[in-house]
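**Student:** Per Swiss-Prot, the features are:
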MUTAGEN   Cys127 to Glu, Asp, Arg or Lys  Active enzyme insensitive to stimulation by pyruvate
MUTAGEN   Cys177 to Ala  No effect on stimulation by pyruvate
BINDING   Glu183, Glu222, His225, Glu324  Fe cation 1 binding site
BINDING   Glu222, Glu273, Glu324, His327  Fe cation 2 binding site
MUTAGEN   Phe264 to Leu  Increased resistance to a substrate-analog inhibitor
MUTAGEN   Met268 to Ile or Val  Increased resistance to a substrate-analog inhibitor
MUTAGEN   Gly352 to Glu  Increased resistance to a substrate-analog inhibitor
Amino acid sequence: MMITRGGAKAAKSLLVAAGPRLFSTVRTVSSHEALSASHILKPGVTSAWIWTRAPTIGGMRFASTITLGEKTPMKEEDANQKKTENESTGGDAAGGNNKGDKGIASYWGVEPNKITKEDGSEWKWNCFRPWETYKADITIDLKKHHVPTTFLDRIAYWTVKSLRWPTDLFFQRRYGCRAMMLETVAAVPGMVGGMLLHCKSLRRFEQSGGWIKALLEEAENERMHLMTFMEVAKPKWYERALVITVQGVFFNAYFLGYLISPKFAHRMVGYLEEEAIHSYTEFLKELDKGNIENVPAPAIAIDYWRLPADATLRDVVMVVRADEAHHRDVNHFASDIHYQGRELKEAPAPIGYH
């Protein structure tokens with residue numbers, strides 16, 4: 001009797017729980033039908049289907065349709081998980097969990113500004129911009145020479161003269177390759193001096209008087225000389241190896257020299273620029289004699305120095321020689337400032353001196 005009553009109660013519980021599903025007049029809808037009907041009748045509302053388990057029917061599943069606008073435990077859980085991941089990524093990237101932070105996986109693909117020339121055509125160079133171009137002052141005095149008067153001046157002068165002999169022996173009259181080698185060396189002092197002045201400005205919490213910018217401009221100008229002559233002279237493999245060796249030695253030597261005596265370092269660069277003027281003068285003589293072909297100027301040189309479209313290699317050598325004369329003046333001026341017992345910041349730097 002007790003077993004019969006217990007069985008009846010269990011059966012009643014099963015009927016109450018399963019009745020709405022087993023004895024409902026509503027037809028079960030498949031996933032395909034649910035998606036099709038929802039799209040046809042309610043094009044603005046997207047439907048999806050999920051599987052649900054009956055509470056007391058072991059292993060039985062039924063399909064039902066819901067709209068995406070309705071909240072379900074599964075969707076709320078997914079949304080919370082994504083929110084947590086975004087906050088975690090943003091916190092790792094920004095160093096905190098500030099509200100509104102957005103995690104970025106990569107910054108690749110920053111779009112540059114579109115730049116055009118004065119005539120409206122597209123600017124094709126990425127290594128320099130139109131506002132960095134200029135017309136070289138070729139009327140500058142090329143024959144000026146600083147007479148060495150002090151012991152350091154004489155050391156600087158004869159150091160540069162001693163470097164000329166192996167250069168003449170190696171390159172002889174191959175002035176294109178000679179110019180390439182010269183520019184790989186001449187581009188180092190401005191960068192070293194600007195870097196050391198930059199660190200000094202940070203260390204002392206003081207301005208540089210514009211000399212950081214002036215020296216870095218010099219280094220960039222010399223680098224553009226190299227990029228230009230690379231279009232004219234194609235260096236051989238052993239010349240490239242020589243460039244690596246010479247640049248490595250000269251960079252470290254000039255770095256130490258500038259730390260020990262800036263006035264000596266600038267004086268030596270001034271004499272080095274005087275030798276560069278001499279080399280480019282000889283280059284022009286060979287062009288005028290016809291020993292070197294006066295080929296059309298590279299496109300990069302025409303845009304950088306604002307040369308006419310029909311400019312030739314001779315025009316390029318002329319403007320490069322004028323640049324070297326300006327660098328000569330800047331470095332002798334910097335050395336004179338130090339000789340007077342003053343710092344570079346006390347005298348205005350010749351920024352934009354071309």
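All residue numbers here begin at 1 and follow the chain in the order shown.
Yeah, the Cβs are placed from backbone N, Cα and C, and that goes for glycine too.
Every position carries its original residue.
For each listed feature, how buried is it and what is near it?
**Tutor:** Note: Cys127 (mutagenesis position) has non-local neighbours Met224, Met227, i.e. same-chain residues 6+ apart with C-beta under 8 A of its own C-beta.
In the three-state DSSP assignment, the secondary structure recorded for Cys177 (mutagenesis position) is helix.
For Glu183 (Fe cation 1 binding site), the number of other Cβ atoms no farther than 10 Å from its own Cβ, over all displayed protein chains, is 24.
Counting only same-chain residues six or more apart in sequence, the Cβ atoms lying under 8 angstroms from the Cβ of His327 (Fe cation 2 binding site) belong to Ala186, Gly190, Glu218, Asn221, Glu222, Val269, Glu273. Under the DSSP three-state reduction, His327 (Fe cation 2 binding site) is assigned to helix.
Long-range Cβ contacts of Phe264 (mutagenesis position) within its own chain (separation 6+, distance under 8 Å): Leu152, Ile155, Ala156, Gly257, Ser335. Under the three-state DSSP scheme, Phe264 (mutagenesis position) falls in the helix class.
In sequence order, Ala156, Thr159, Val160, Gly257 are the residues of the chain that are 6 or more apart from Met268 (mutagenesis position) and have a CB within less than 8 Å of its CB.
For Gly352 (mutagenesis position), the same-chain residues lying six or more positions away in sequence with a CB closer than 8 A to its CB are Tyr134, Glu217.
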**Student:** If I take the alpha carbons of Glu183 (Fe cation 1 binding site) and Cys177 (mutagenesis position), what is the distance between them in whole Å?
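**Tutor:** Per the Cα atoms, Glu183 (Fe cation 1 binding site) and Cys177 (mutagenesis position) stand 10 Å apart.
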**Student:** In angstrom units, rounded to an integer, how far apart are the Cα atoms of Glu324 (Fe cation 1 binding site) and Cys177 (mutagenesis position)?
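**Tutor:** Distance (Cα to Cα, whole Å): 17 Å.
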